[in-house]
Amino acid sequence: MAHIYRPKHHVRFVTASSLFDGHDASINIMRRILQASGAEVIHLGHNRSVEEIVNAAIQEDVQGIAVSSYQGGHMEFFKYMYDLLQERGASHIRIYGGGGGVIIPREIKELHEYGIARIFSPEDGRRLGLQGMINVMLEECDFPTVTVVTDELERLPSGDVQAIARLITLCEYRAEGENKEAAAAAEAAIEQVKALEKRVPVLGITGTGGAGKSSLTDELVRRFLNEIPDIKIAILSVDPTKQKTGGALLGDRIRMNSINSPRVYMRSLATRHSRTELSPAIRDAISVVKAAGFDLVIIETSGIGQGDAAITEVCDVSMYVMTSEFGAPTQLEKIDMIDYADLIVINKFERKGSEDAKRQVQKQYQRSHQLFDRDVSEMPVYGTIASQFNDPGTNTLFVALVDTINKKAGTNWKTSLKTVANVEKHNVIIPNERRYYLREIAETVRSYHRRAEQQVEVARRLFQIEGAIEAAKERGEAEDVIRALETLKADYEAKLTPESKRILATWEETKAKYAAKQFVTKVRDKEIVTELTTKTLSGLDIPKVVLPKFKDYGEILRWVYKENVPGSFPYTAGVFPFKRQGEDPKRQFAGEGTPERTNRRFHYLCKEDKAKRLSTAFDSVTLYGEDPDYRPDIFGKVGESGVSVCTLDDMKKLYKGFDLCDPLTSVSMTINGPAPILLAMFMNTAIDQQVEKKEAELGRPLTPEEYEQVKEWTLQTVRGTVQADILKEDQGQNTCIFSTDFALKMMGDIQEYFIKHRVRNYYSVSISGYHIAEAGANPITQLAFTLANGFTYVEYYLSRGMHIDDFAPNLSFFFSNGLDPEYSVIGRVARRIWAIVMREKYGANERSQKLKYHIQTSGRSLHAQEIDFNDIRTTLQALLAIYDNCNSLHTNAYDEAITTPTEESVRRAMAIQLIITKEFGLTKNENPLQGSFIIEELTDLVEEAVLQEFERLNDRGGVLGAMEMQYQRGKIQDESLYYETKKHTGELPIIGVNTFLNPNPPSEDELNNIQLARATYEEKETQIRNLREFQERNKDKAGPALERLKQVATSGGNIFEELMETVKVASLGQITRALYEVGGQYRRNM
């Protein structure tokens, strides 16, 4: 067991992932170990700007900041953070960081010299281990932030943030009495603070754990800021201390979107030794913020039990937050806060039974307060859905809250918000009556297999009876014996279903077809002739598809029901009869710097290919829906790890020279949060391209009617995929930017637009497990969560009135391939489950039953140590994907562990695929996995494990209910920690990383000389200049266009249809900000 350093002082850390960076797996592991080692951790989550991190660190009076940065731009990010701390007089706060192999030794050295306390490298991780790195951080930060009072009291009345923070820390020292020197200084200071106190209302918010107090607090703060001019708010948020370790997770900040305002101060406090829901320093802390000139103090407690009501002793107005899940009505009689609270909130009011719960609470409140002369409906009990943007129930609560504060505290605040009698969910994703869909799906698959197995037993008996008849005839048995057997045979034949009879009747014909020289198939009324054998150098004919040599009817049925030939239900071996000739599944990502630079890379990648299969990686600024800017933490990320695209002009430059409507051209875009905006830019690019061709052909501008014809033809012809999978973003990758319901609404709008305009060749979503795997999930979890997400989209689109066969063909999937054994069958299991469910449960047609998926080799399996070995891993993963008949494949470059791929590394990655498909002999056969005992066993094992995961998700309220409970994220993080622990202990051997180590490791100079693909300063400047030129050119049109977009969104219209127009005159960042106003920002979860 590793030694754990236990700090002598209360060490506090702010932890986060850097701006435009969703890779939070490692920082979550770090913050967990920090807590377990005794630190108080204020976790901000992913995608945090330097400004947000520094503000939080100063307000929280921490000793250290720990940030992970995996998306490039780290030099600017960390230096800017250091500079900002110096500028704001907080030079004592130490900065720690890490980014795997992305931050190379010379950059680490430069950052250390600049003043960053420590940037941990993969070598540090190997040498020190996870706990060892945490020990270094704790030991270096084990000091008090304040011991004496200097000029804090003079700076306090002006609201100086550092003065407030330091004085609250002194309040904590005073309450504990452990630091005698600090406690004495605090004693004197607090007496002076009390003399400066003003009369300020204090709102206390308390409630059960998990009731949504932080989200509700954030929504109330947003309304206070919007409704009451110039109001200044202080929030004191309390979370429990772990008595065993002394550590605490102070997690309320992560839920707050409204606090990044100069009018808001927030401080997180741990309960430490108080043994209640409040910090022992809470009264003194309230005095400090009152003296600092705030107009409202909000106290949010940790989760409480039935008998807790301490909040009422320190506030003027108290609010109790609960949900409908309190058990029997008699339980309400035990809740002290119902006796004391001024306002009671039933949050998460969309849940079943909330209306009944509200009435029960109203009755209990009426009894507790002896208000029998008033109608029960007048009791101050309010239903809210705080997670819903601009929730009418929260508006009604806010109006009542302002009225209560005015009455009890003598304020004269006004609000223009309207009240409602009934609270409803605006955009219901899964209707209540469909909430058990995942359990139904699991049962559908098992039922199919049970029926198949029953048919197998019938067919086997039939085969045995036929054999007995034949044997009896050969021996010359009596006619009555043979008649009895014939009768028995007829009985068993009658038990066969028509489908089973058809399979058996056509089996020999099927075998004959595949034994022929050629095979003719039809795809969309077009005949395709396929040669069925390939001659080896030795002169043997290798068949494309091999069928089993079964004679037993039972074995034939089992094989067809569970496996079947590629292109036939249940599509276990593949959704098409044969691979497409002349178009390998090869697809290579590109994305770096400016659109012009990436365009050149695209042309380089496919210069020798007839088929142009382009996959686009966007930089993190684009992934988060923002525009390039000179601010250092943004500037450093522009064009790093992807291409910068923020206008329609950029999109046109990106695909210049490619005919986007050529049947051999296909474009995939890896974009999620702002996907509707980028997709609108892409579709406009394709349309404008065809319009220009048509106008050149005609020698004149098109008429409006001709333009519409070209537009419709383009939409129906263009091929490609946009990722746009918002569920997996919340669960794993974290590039969510809009509130989840609003983001899903836009996904549905895209699909409705596709149906209306008959977009048949473009996938509206790529339901992705890749990023779930990259965040740390094992292969079974990846597959289960991804398929569950897919079925959730199916249920949502059906609830919007779309027909299954109108949208299912627009759904595609995306998986990772690692080296675990389960990856050998990930495609087989996915195809079989999808096909069975689509046919048996949803009544979908053949096209809708076919699950098509892209594979990318595992990025997580690429290691910064011995990077040359990565190509070996990638080769094995690519081989698995090709054996399993994936529809499209991207092979990672070996140097992606440390940089955006270079031309040399990309060429090697492409060669891996080419060698497998062109040189490796067994790939001439297209069903090499069929007939393998281990593959069949693994397929069944993985399928059942996936169905069990569906049931676990179902029991938590389906995919969305589980997301609310953080089930998926928690499971992914647990599996990530398990993997990392095994890797660090060496139990999981990783060649070149923890075993078979290089006896002559590369020197620091050699590591520093590795070629890195980075965007240049000039490229970043070019993007900003181009953006501003676009905005200037459209300055008169952008405002009205954005207003129209907001109007469509608020009126429930099709947002994507309007975006097709908006993108012509507004930039990505402008559109994103407009949509935030009407749809709300994503709220991070712990």
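Each residue's number is its place along the chain shown, starting with 1.
Placement of Cβ uses the backbone N, Cα and C atoms for every residue, glycine included.
Annotation source Swiss-Prot lists domain 'B12-binding' at 10-140. Among the features that Swiss-Prot reports, GTP binding site is placed at GLY210, ALA211, GLY212, LYS213, SER214, SER215, ARG255, ASN347, LYS348, PHE349, GLU350, GLU964, ASN1085. Under its mutagenesis annotations, Swiss-Prot gives LYS213 to Ala the following note: Loss of GTPase and ATPase activities. No effect on the mutase activity. Sequence annotations record features per position, and here Swiss-Prot assigns Mg(2+) 2 binding site to VAL238, ASP239, ASP252, GLU300, THR301 based on sequence analysis. Here Swiss-Prot flags PHE578, ARG613, ARG719, TYR763, SER812, ARG847, LYS852 as substrate binding site.
Structural mapping of features recorded in Swiss-Prot.
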{"residue": "GLY212", "record": "GTP binding site", "DSSP class": "coil"}
{"residue": "VAL238", "record": "Mg(2+) 2 binding site", "DSSP class": "strand"}
{"residue": "ASP252", "record": "Mg(2+) 2 binding site", "DSSP class": "helix"}
{"residue": "GLU350", "record": "GTP binding site", "DSSP class": "coil"}
{"residue": "PHE578", "record": "substrate binding site", "DSSP class": "coil"}
{"residue": "ARG719", "record": "substrate binding site", "DSSP class": "coil"}
{"residue": "TYR763", "record": "substrate binding site", "DSSP class": "strand"}
{"residue": "LYS852", "record": "substrate binding site", "DSSP class": "coil"}
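Residues near TYR763 (substrate binding site) in space but far in sequence (CB under 8 A, at least 6 apart, same chain), listed by position: GLY720, THR721, VAL722, ASN810, LEU811, SER812, LYS852. Counting only the Cα atoms, the space from THR301 (Mg(2+) 2 binding site) to ARG613 (substrate binding site) is about 54 angstrom. Same-chain residues that are not part of VAL238, ASP239, ASP252, GLU300, THR301 yet have a Cβ within 8 Å of the Cβ center of the Mg(2+) 2 site turn out to be LYS213, SER214, LEU236, SER237, LEU250, SER268, LEU269, GLU277, ILE299, SER302.
In the three-state DSSP reading, GLU300 (Mg(2+) 2 binding site) counts as strand.
On a Cα basis, LYS213 (mutagenesis position) lies 56 Å away from PHE578 (substrate binding site). For the recorded positions LYS213, ARG613, ARG719, LYS852, the ranking by surrounding Cβ atoms (within 10 Å, all protein chains) places LYS213 first. Listed in sequence order, ASP805, ALA808, PRO809 are the same-chain residues at least 6 apart in sequence whose CB falls under 8 Å from the CB of ARG847 (substrate binding site). Closest in space to VAL238 (Mg(2+) 2 binding site), of the binding-site residues given as SER214, LYS348, GLU350, ARG613, is SER214, taking the CA atom of each residue. The DSSP breakdown of the domain 'B12-binding' (10-140) into helical (H, G, I), extended (E, B) and coil residues amounts to 68 helix, 29 strand, 34 coil. Here the binding residues for GTP are GLY210, ALA211, GLY212, LYS213, SER214, SER215, ARG255, ASN347, LYS348, PHE349, GLU350, GLU964, ASN1085. Their largest Cα to Cα distance works out to 20 Å. Max Cα-Cα distance over the annotated substrate binders (PHE578, ARG613, ARG719, TYR763, SER812, ARG847, LYS852) is 22 Å.
In sequence order, the recorded positions near ASP252 (Mg(2+) 2 binding site) (Cα within 10 Å of its Cα) are LYS213, drawn from GLY210, LYS213, LYS348, ARG613. Looking only at Cα atoms, ASP239 (Mg(2+) 2 binding site) sits nearest to GLY212 among the binding-site residues GLY212, LYS348, ARG719.
Listed binding-site residues: ASP239, GLU350. The one with the lowest count of other Cβ atoms within 10 Å of its Cβ is GLU350.
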